[in-house]
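Input: a single structure, listed below in structure tokens.
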Amino acid sequence: MGTDQGKTFTWEELAAHNTKGDLFLAIRGRVYDVTKFLSRHPGGVDTLLLGAGRDVTPVFEMYHAFGAADAIMKKYYVGTLVSNELPVFPEPTVFHKTIKTRVEGYFTDRDIDPKNRPEIWGRYALIFGSLIASYYAQLFVPFVVERTWLQVVFAIIMGFACAQVGLNPLHDASHFSVTHNPTVWKILGATHDFFNGASYLVWMYQHMLGHHPYTNIAGADPDVSTFEPDVRRIKPNQKWFVNHINQDMFVPFLYGLLAFKVRIQDINILYFVKTNDAIRVNPISTWHTVMFWGGKAFFVWYRLIVPLQYLPLGKVLLLFTVADMVSSYWLALTFQANHVVEEVQWPLPDENGIIQKDWAAMQVETTQDYAHDSHLWTSITGSLNYQAVHHLFPNVSQHHYPDILAIIKNTCSEYKVPYLVKDTFWQAFASHLEHLRVLGLRPKEE
């Protein structure tokens with residue numbers, strides 16, 4: 001792509017070009033000024049603004065066919081990146097190219113749109129319908145309002161529906177895997193702000209720019225970010241403290257606080273520290289500012305202010321807590337069963353900041369699937385039981401995962417890349433508990 005001539009950029013110099021009027025990014029050590037391409041980008045303006053001022057190699061290669069954008073990018077080449085902010089991966093191997101070609105071929109040969117399936121919209125309707133109906137029942141259906149236990153039941157349903165907002169419209173939108181319309185992605189993403197009170201924008205930094213490119217890499221994947229000391233020890237290279245003993249017996253109970261933690265953390269990330277672990281936050285657009293604060297305000301209004309007009313404070317807090325904890329537990333347990341388990345890998349860069357592993361192979365080796373044969377678990381986890389499939393092809397609708405699984409597993413077998421899968425969710429979660437137990441043990445050198 002382009003010539004070898006041009007200016008050299010350190011990652012700090014690249015980072016300064018991170019606005020709508022001055023937008024640079026790097027791919028495979030080559031820097032591009034895509035400011036004039038911004039309005040023509042098929043993936044929308046927001047996508048490029050998120051990647052502005054950084055090396056987006058793994059993200060770019062996730063969402064584009066190899067070589068497909070070379071002719072376009074050649075026009076915008078301006079120089080070479082000479083230092084790295086985050087870990088760097090080798091050129092794609094034969095395994096990576098083969099698995100990508102085979103899956104892309106599956107869709108083109110059958111003339112199937114990988115981003116569209118009719119059942120997407122039916123599931124969204126069920127999620128939002130059950131959320132609104134369960135909320136309404138808690139406040140306005142006399143038969144329910146007169147029975148606290150029934151209100152709690154509907155609060156549980158509502159909490160589960162809120163979790164499904166995160167696992168379906170939010171998650172699909174953040175990977176551009178539903179329709180080809182960036183406006184649809186923004187609207188679906190905003191449902192997370194309004195119904196869950198948590199930021200779609202922060203999620204994009206954490207998930208799309210952090211977790212997916214750098215899965216399980218300490219210091220780069222925000223999903224496994226920890227403090228020192230931290231309440232839990234999840235990474236092999238993380239320092240052990242005495243409070244980690246028997247962590248498998250108490251840490252999972254803390255997962256019920258996830259939603260509360262995220263809502264507060266959002267504000268800190270966007271407006272104070274301006275980074276999510278190692279993922280820098282770029283200037284915030286007017287749209288995202290309105291969605292962020294509008295979402296926070298709407299969440300407080302519908303979850304607290306409106307209920308207080310009809311129910312006593314104690315009951316409002318009870319129902320709020322029940323729904324929040326159900327949502328938190330479901331999301332946390334689902335996430336942990338995929339990556340924070342005993343058999344996955346925890347890659348680390350070498351002294352030059354290079355991960356000595358093909359990116360696609362790393363995605364498979366840092367991920368655990370489960371319950372492939374269960375349509376129920378596929379439905380209620382947003383297809384995260386096909387997590388390795390999702391990590392390799394995040395821009396493909398989750399409803400296609402079962403159809404391309406055989407291609408992926410066969411290719412992994414052919415190239416001797418171990419594919420980890422458990423028969424049930426409970427086996428997968430047991431692996432998470434065992435991982436906590438082992439890392440909670442006092443190290444021999446202590």
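The backbone N, Cα and C atoms fix where each Cβ goes, and this holds for glycine too.
The noted changes are left out; the structure has the residues it started with.
What Swiss-Prot lists as heme binding site is HIS41, HIS64. Cβ environment of HIS64 (heme binding site): no same-chain residue six or more positions apart lies under 8 Å away. In the three-state DSSP scheme, HIS64 (heme binding site) is classed as coil.
Sequence annotations record features per position, and here Swiss-Prot assigns domain 'Cytochrome b5 heme-binding' to 6-82 based on sequence analysis. Confidence in the domain 'Cytochrome b5 heme-binding' (6-82), given as mean pLDDT, stands at 96.
While the structure shown retains the original residue, Swiss-Prot records the natural variant GLY21 to Asp with this note: In strain: ATCC 32221. Around GLY21 (variant position), the same-chain residues at least 6 positions away in sequence with a Cβ under 8 Å from its Cβ are THR35. In the three-state DSSP classification, GLY21 (variant position) falls within coil.
Around the Cβ of VAL88 (variant position), the number of neighbouring Cβ atoms within 10 Å comes to 18. A natural variant is reported in Swiss-Prot for this position, VAL88 to Ile, and the note states: In strain: ATCC 32221.
For ASP111 to Asn, Swiss-Prot lists a natural variant annotated as follows: In strain: ATCC 32221. Neighbour list (ASP111 (variant position), Cβ cut-off 8 Å, at least 6 residues apart, same chain): empty. Look at ASP111 (variant position): DSSP puts it in coil.
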Next item on the list: Round to a whole number and give the Cα-to-Cα distance in Å for the pair HIS41 (heme binding site) and VAL88 (variant position).
Entry: 25
Next item on the list: Using DSSP, tally how many residues of the domain 'Cytochrome b5 heme-binding' (6-82) sit in helix, strand and coil.
Entry: 30 helix, 21 strand, 26 coil
Check: Is VAL88 (variant position) helix, strand or coil when read with DSSP?
Finding: strand
